[in-house]
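**Student:** Please find one structure pasted underneath; my questions will follow.
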Amino acid sequence: MALQIGFLLFPQVQQLDLTGPYDVLASLPDVQVHLVWKDLVPVTSSTGLQLKPTTTFEDCPVLDVICVPGGAGVGPLMEDEQTLDFIRSQAAQARYVTSVCTGSLVLGAAGLLQGKRATTHWAYHDLLPTLGAIPVKDRVVRDGNLFTGGGITAGIDFALTLAQELVGVDTAQLVQLQLEYAPAPPFDSGSPDTAPSAVVDEARKRAAPSLKLRTEITERAAAKLNLR
């Protein structure tokens, strides 16, 4: 039977959180990849791309891999019990529970990060301990069957790491080559540790409203989990 891989799809998802890992994992042999949401109505990503679910919470098969991407829409998801219940149910049966970027905050709101090493987008890293996680500032972090990827583009690194676990290093390397994944960006500003201070300051300024809102939501989620 084909390996069942499911990505949570939701309004205001960060499309690269989803489509980067999707391309990697959908390129593996003998897999079936699902885009899962409450219904089959297309959703709009945070940058305006229309994405169509392929199955619903009700009809989704038992998944071998569940992946929660991040994006502007994670705040509402963290307080959406229908979504959290679906994630918990699938996570209890899945071989691997995974996330990209701020999708790890949703896993945390579902109670799946307690005592676990995890990562997320750098701007929201300090929220992880509130959800019981042990924060690690790596692009990909594994703790048992939990894989979390850092911000946005780290999703490709995450997916290749998971691909190696699923099908072996040779096939994972083949997929990497087929996708010509050999990053060589023109600037060394992809991390707050290497970006110019003025760029970091501007990025933090732009993230501040979202950080404030997500901090409040994270505190409420922690209270529901009796972590506060």
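Cβ coordinates come from backbone N, Cα and C, glycine included.
Since this is a predicted model, take the numbers as computed values, not measurements.
Sharing the features that Swiss-Prot gives for it:
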type: MUTAGEN; residues: Glu79 to Gln; note: Almost no change in activity
type: MUTAGEN; residues: Glu81 to Gln; note: Almost no change in activity
type: MUTAGEN; residues: Cys101 to Ala; note: Lack of activity
type: ACT_SITE; residues: Cys101; note: active site
type: MUTAGEN; residues: Thr102 to Ala; note: Strong decrease in activity
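Help me see these features in their spatial surroundings.
**Tutor:** The secondary structure of Glu79 (mutagenesis position), as reduced to three states from DSSP, is coil rather than helix or strand. Neighbour list (Glu79 (mutagenesis position), Cβ cut-off 8 Å, at least 6 residues apart, same chain): Ala109, Ile217, Arg220, Ala221.
Spatially close to Glu81 (mutagenesis position) yet at least six residues away along the chain is no residue at all, judged by Cβ distances under 8 angstroms.
Within its own chain, Cys101 (mutagenesis position) has Gln14, Asp17, Pro69, Gly70, Gly71, Thr120, His121, Gly149, Gly150, Gly151, Ile152, Ala154, Gly155 as residues 6 or more apart in sequence whose C-beta sits under 8 angstroms from its own. Secondary structure at Cys101 (mutagenesis position), taken from DSSP and collapsed to helix, strand or coil, is coil.
All protein chains shown were included, and the count of other CB atoms within 10 Å of the CB of Thr102 (mutagenesis position) stands at 29.
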